[in-house]
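Have a look at the structure below before the remarks.
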Amino acid sequence: MKLLPLLFVILIVCAILPDEASCDQSELERKEENFKDESREIVKRSCKKECSGSRRTKKCMQKCNREHGHGR
């Protein structure tokens, strides 16, 4: 009978704490999002270079982004 409260506490703690798989999944999602953000930034910088000077128009930037797969 003395073990019953201890088992109950362990059960509650296990239910509250996230399991290892969900932690790994969250970390993977964060890494994937960071990769997407970095990729967008790289494309944005290269398009700014490509569309620099007098060619730097909204149309040029949109075309460049579409060609690199980041068009909206």
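The backbone N, Cα and C atoms fix where each Cβ goes, glycine too.
Keep in mind the model shows the original residues, not the substituted ones.
Copied over from Swiss-Prot:
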{"type": "MUTAGEN", "residues": "SER46 to Ala", "note": "Slight increase in inhibitory potency towards Kv1.1/KCNA1"}
{"type": "MUTAGEN", "residues": "LYS49 to Ala", "note": "Moderate decrease in inhibitory potency towards Kv1.1/KCNA1"}
{"type": "MUTAGEN", "residues": "SER54 to Ala", "note": "Slight increase in inhibitory potency towards Kv1.1/KCNA1"}
{"type": "MUTAGEN", "residues": "LYS58 to Ala", "note": "Important decrease in inhibitory potency towards Kv1.1/KCNA1"}
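Taking the features listed in Swiss-Prot, we show where each one sits on the structure.
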| residue | record | contacts (Cβ under 8 Å, 6+ apart) |
| --- | --- | --- |
| SER46 | mutagenesis position | CYS64, HIS68 |
| LYS49 | mutagenesis position | none |
| LYS58 | mutagenesis position | none |
